[in-house]
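Asks: The structure is given below, and queries will be raised subsequently.
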Amino acid sequence: MLAFIRFLFAGLLLVISHAFAATVQDEHGTFTLEKTPQRIVVLELSFADALAAVDVIPIGIADDNDAKRILPEVRAHLKPWQSVGTRAQPSLEAIAALKPDLIIADSSRHAGVYIALQQIAPVLLLKSRNETYAENLQSAAIIGEMVGKKREMQARLEQHKERMAQWASQLPKGTRVAFGTSREQQFNLHTQETWTGSVLASLGLNVPAAMAGASMPSIGLEQLLAVNPAWLLVAHYREESIVKRWQQDPLWQMLTAAQKQQVASVDSNTWARMRGIFAAERIAADTVKIFHHQPLTVVK
């Protein structure tokens, strides 16, 4: 009798395992998991955002060795995790030590270590660094399916769609807006082919198109004048920022945004590093506040 019970139990486990089997198309091809992963390591911030959206907790995150790189809204859904280094160069040793049963990697950043990662655990390869808003939502849906939360993710995406529509209704449709990141010697315009640019476009705003095939071109003040947005939103990566120097240039006052005092600084982590459901909602909320001349929430 005991042997029979053990046989039935083993069969039940097999049925449960196959009940959770999922197959998707990732950036490498067909990807299948036979059971729901329990020990997940993510190598991009957007993947942590997606897991948080369905309350799945990763054991490891490539957080650039700084937990505050993760948005507070995302952290609220997670428990303390192990950092596995930077997104650009995650530590294979740290990842292996966690004994993951799923690694979610970025097809742009991690193609070079894909085979090495596969020696540790199954690797779901998705876009993150160079994705658009629509592609990010598709990736979130894939992640939801692979962690056994397909229905929950679909519900969260519907909620997200409704929230974004509410924020969009509070913005003047068709307003020309430009967002860019500013360093000491460089300003990068995020066009509608980038994640942030496409989030703003989804809100009904008029975002610059790609320039000469470049989705995130480095431009000068004269080129910015040619774009001439009604609103200019800037994420300053450095304290010494080229845009701050431009503001002392006589040409600056020729910008419509400058003339109307519609130049705003935004959090670089939220607007440029993070991508995902929570991140898009924060950007939408920030944009409404900016357009209505309200102070932004300080990110901690």
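Using N, Cα and C of the backbone, Cβ positions are placed for all residues, glycine too.
Every position carries its original residue.
Take a look at what Swiss-Prot says about it:
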| type | residues | note |
| --- | --- | --- |
| DOMAIN | 39-295 | domain 'Fe/B12 periplasmic-binding' |
| MUTAGEN | K68 to C | No change in citrate-mediated Fe(3+) transport |
| MUTAGEN | E93 to A | Retains 10% of wild-type citrate-mediated Fe(3+) transport |
| MUTAGEN | R183 to C | Retains 13% of wild-type citrate-mediated Fe(3+) transport |
| MUTAGEN | E222 to A | Retains 26% of wild-type citrate-mediated Fe(3+) transport |
| MUTAGEN | E222 to C | Retains 32% of wild-type citrate-mediated Fe(3+) transport |
| MUTAGEN | R245 to C | Retains 95% of wild-type citrate-mediated Fe(3+) transport |
| MUTAGEN | Q248 to C | Retains 92% of wild-type citrate-mediated Fe(3+) transport |
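Give me the structural setting of these features: burial, nearby parts and distances.
Replies: Per-residue confidence over the domain 'Fe/B12 periplasmic-binding' (39-295) averages out at a pLDDT of 96.
A helical conformation is recorded for K68 (mutagenesis position) in the three-state DSSP classification.
Classification of E93 (mutagenesis position) by DSSP places it within a helix.
In the three-state DSSP scheme, R183 (mutagenesis position) falls into the coil class.
Classification of E222 (mutagenesis position) by DSSP places it within a helix.
Neighbours of E222 (mutagenesis position), defined as other CB atoms within 10 A of its CB across all chains, total 9.
Around the Cβ of R245 (mutagenesis position), 14 further Cβ atoms fall within 10 Å across all displayed protein chains. Under the DSSP three-state reduction, R245 (mutagenesis position) is assigned to helix.
Sequence-distant neighbours of Q248 (mutagenesis position): no residue of the same chain at least 6 apart has a C-beta under 8 Å from its C-beta.
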Asks: In whole Å, how far does the CA atom of K68 (mutagenesis position) lie from that of E222 (mutagenesis position)?
Replies: 35
Asks: Are there residues of the same chain, six or more positions away from R183 (mutagenesis position), whose CB falls under 8 angstroms from its CB, and which are they?
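Replies: Listed in sequence order: Y237, R238, S241, I242.
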Asks: Please work out the number of neighbouring Cβ atoms within 10 Å of the Cβ of K68 (mutagenesis position), leaving out its own Cβ.
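Replies: By my count, 12.
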